[in-house]
Amino acid sequence: MGDIKNKDHTTSVNHNLMASAGNYTAEKEIGKGSFATVYRGHLTSDKSQHVAIKEVSRAKLKNKKLLENLEIEIAILKKIKHPHIVGLIDCERTSTDFYLIMEYCALGDLTFLLKRRKELMENHPLLRTVFEKYPPPSENHNGLHRAFVLSYLQQLASALKFLRSKNLVHRDIKPQNLLLSTPLIGYHDSKSFHELGFVGIYNLPILKIADFGFARFLPNTSLAETLCGSPLYMAPEILNYQKYNAKADLWSVGTVVFEMCCGTPPFRASNHLELFKKIKRANDVITFPSYCNIEPELKELICSLLTFDPAQRIGFEEFFANKVVNEDLSSYELEDDLPELESKSKGIVESNMFVSEYLSKQPKSPNSNLAGHQSMADNPAELSDALKNSNILTAPAVKTDHTQAVDKKASNNKYHNSLVSDRSFEREYVVVEKKSVEVNSLADEVAQAGFNPNPIKHPTSTQNQNVLLNEQFSPNNQQYFQNQGENPRLLRATSSSSGGSDGSRRPSLVDRRLSISSLNPSNALSRALGIASTRLFGGANQQQQQQQITSSPPYSQTLLNSQLFHELTENIILRIDHLQHPETLKLDNTNIVSILESLAAKAFVVYSYAEVKFSQIVPLSTTLKGMANFENRRSMDSNAIAEEQDSDDAEEEDETLKKYKEDCLSTKTFGKGRTLSATSQLSATFNKLPRSEMILLCNEAIVLYMKALSILSKSMQVTSNWWYESQEKSCSLRVNVLVQWLREKFNECLEKADFLRLKINDLRFKHASEVAENQTLEEKGSSEEPVYLEKLLYDRALEISKMAAHMELKGENLYNCELAYATSLWMLETSLDDDDFTNAYGDYPFKTNIHLKSNDVEDKEKYHSVLDENDRIIIRKYIDSIANRLKILRQKMNHQN
């Protein structure tokens, strides 16, 4: 066994690797992604034989789905050999890593030609000559010469034809996955070029499809429903979560060809739902920029590829037989310039320099950190790392003076903004949808793994008391617990901060949930806990619950029990006096419950407040208001709304809500385990507030949902780290329930945030149409009030605690006062969190600040300065004061009992 040697002292590769053709030497790191590092390398025995070495750490593939994606890629690449597909030379596995020895493409990927052309013409000797021989149609946009377009179209078609013969669909065709190898290496003329199986123009860089992490075997008649691909190049049927077949690749080909011609994708939007709406609204009418001179035959082909309905879209056989795809390109081949091109190609090979090394600065885009081999490094799903490099949503969040200045400066460069938007959108897709897949996959794995008969106990600073979680378990659940060997009476431990009160002194949340509203129907707690508990956790009648039990898999009969969620949530919130910051605890079986419960409590109070805002935007139906005992009451917020709607309002629905309702009523699944049942009972109307107030409400709700997503994402990452480091793949029922609760809230927050984004964009469009025509876009935007997450939580926490104190003085509803004080404390603790950029367990959660970029140190400092030290001192004083009130209240309650 020989070592992979490394000439670059900045990195270290010391793992043993035996290859059939000899040992390999890793030279310079050329790409680094979420799960892999890509090195430029060569055969140790022959330095002229260059390879790309993709090192994938097993430790990073904690999710079974990620490991499966890598295994799929390896299996596919082993089976396919084609001149226009990046080849797998060798593959080795060790106990800690995978090594994929792959064909080396020194010219990066297609995005270099599209986005970095001017820099390449100045610095890259070969590409400078190529662009001189095949000049772009315009200096003002990123379109390529017709020779490039047709050559790469034919090479794409050749590779796809081969994939179809193997019943393979790639599912992620995009410029970043189309790598370019140096021409005139291994052949010297057109004849030898075509004899090797290549198509197209022999003296242009050769296009090769890479990254088969999303690919799968899919016969022409089969349908898939996994959300894969990058949104700007994704077929509409995938964007709309519909089943799709191999024709999805043809749509992606159409978008790539359009971008090669025009320099920009055919459709752009800030999220995949907006993108789908734009595509559908276009009604198969593809608009080509006026600066693009494209012949009718090529336009017709692009339009046939970009057909909305897959059934009407051009088929593979028709595509392969198309006149443009089969056009003779020999007239573009430059025999006279062959010696010069051949000499410069050999110079590139001999210099052994990657394309990015020729540029003045390492390109942060179009390929982010990977410089041409991003697709290889990010491959088995481009999942977790995107959380630290991109944003969930684009609506306003916590703003600073710095970020506002950045926004204003960026608005002066529309072209730059469009490129940044494209790249940001591609990353956003990874954040939202792939993280959702990861969260649900992990929750399913934990749920199905079984329970540990020795449950993990909850550590507290005082005595532990095991109390009955639910005295009214159904026979089904009773039997299930017995089969699993765990007593349902050991599922939760309530604790008191001041002595030995009986654990049964407090009524269950099911008994109390309607009385919660007596705290004050207009404040946040009544809405947050009343609405969230009754509408979102419960509300199903006995018959519906029985139907769910009979139709659900065994593990879900208990784990998704709404009564269990009621008790779990309440007791976590009430355990505020045992708050331990997760960062101070070691991640092991002893502390996992404390860590997850602290994070779950923070997520719940933020989520609950987001629900208040959501219910103001989309009011509850009359039935639900009756269930929650909120009829005929009005909010006292500055954004006060009437909860009752005139019957006429129910007849008016806007397009966004119609779409949302259709999804809800069909309980469409957004990734495994993600359903819309929680929101399927919404009423059919929006409130009739002024648009400016509705926009503010949407902004506030989105910011709160995003913060909840950030905490929930961190919780699932902590769970993932613990789960995959654990020797035993089993856990207590308590941990299992916590994981399922985190999954449910993550999916719901994600769904509602997406919905609100669509709503706020519609509101902004309508609002903009009402302002004076001479008002500039910047003036319009500046009218929106900035939203600060910390201020939202701080103000609401004080409001809740003041109302609780007022009721305590009257001696009313002491149980609810206790819950109110605890909720207030959790909110204040959450407002002090600075963990949006770091994570004690080595991974990054979602960012909640839209305008910050993870690599910008100055922005991070500005973010943390939203609360200065004086602000923090004030908040800590309030925490101490409210905690003292809570302690006194509990002593009073214990004395009464």
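Cβ atoms are placed via backbone N, Cα and C, with glycine included.
What Swiss-Prot records for this protein:
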type	residues	note
ACT_SITE	Asp172	active site, proton acceptor
BINDING	Ile30, Gly31, Lys32, Gly33, Ser34, Phe35, Ala36, Thr37, Val38, Lys54	ATP binding site
DOMAIN	24-325	domain 'Protein kinase'
MUTAGEN	Ser34 to Asp or Glu	Impairs kinase activity
MUTAGEN	Met102 to Ala	Enables the binding of the inhibitor of the kinase activity 1-NA-PP1
MUTAGEN	Asp211 to Ala	Abolished kinase activity. Loss of cell viability under starvation
MUTAGEN	Thr226 to Ala	Abolishes autophosphorylation
MUTAGEN	Thr226 to Glu	Leads to constitutive autophosphorylation activity
MUTAGEN	Glu237 to Arg	Loss of cell viability under starvation
MUTAGEN	Tyr429 to Ala	Impairs interaction with ATG8 and decreases autophagy efficiency; when associated with A-432
MUTAGEN	Val432 to Ala	Impairs interaction with ATG8 and decreases autophagy efficiency; when associated with A-429
MUTAGEN	Ser508 to Ala	Impairs autophagic activity; when associated with A-515
MUTAGEN	Ser515 to Ala	Impairs autophagic activity; when associated with A-508
MUTAGEN	Ser552 to Ala	Decreases autophagic activity
MUTAGEN	Ser621 to Ala	Decreases autophagic activity
MUTAGEN	Asn884 to Ala	No effect
MUTAGEN	Leu886 to Gly	Cvt pathway specific block
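A map of Swiss-Prot features onto the structure.
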residue	record	CB count, 10 Å
Ile30	ATP binding site	26
Lys32	ATP binding site	21
Ala36	ATP binding site	26
Val38	ATP binding site	29
Met102	mutagenesis position	23
Asp172	active site, proton acceptor	25
Asp211	mutagenesis position	26
Glu237	mutagenesis position	21
Asn884	mutagenesis position	11
Leu886	mutagenesis position	25
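Under the three-state DSSP scheme, Val38 (ATP binding site) falls in the strand class. For Ile30 (ATP binding site), the spatially nearest entry among the recorded positions Met102, Asp172, Glu237, Asn884 is Met102, judged by CA separation. A separation of roughly 8 Å, to the nearest angstrom, links the Cα atoms of Asp211 (mutagenesis position) and the residue listed as 'active site, proton acceptor'.
Mean pLDDT, taken over the domain 'Protein kinase' (24-325), works out to 87 on the 0 to 100 scale. Under the DSSP three-state reduction, Asp172 (active site, proton acceptor) is assigned to coil, being neither helix nor strand. When the recorded positions Met102, Asp172, Glu237, Asn884 are screened for a C-alpha within 10 angstroms of the C-alpha of Lys32 (ATP binding site), no residue qualifies. Cα to Cα, Val38 (ATP binding site) and Asn884 (mutagenesis position) are separated by 55 Å. In the three-state DSSP scheme, Asp211 (mutagenesis position) is classed as coil.
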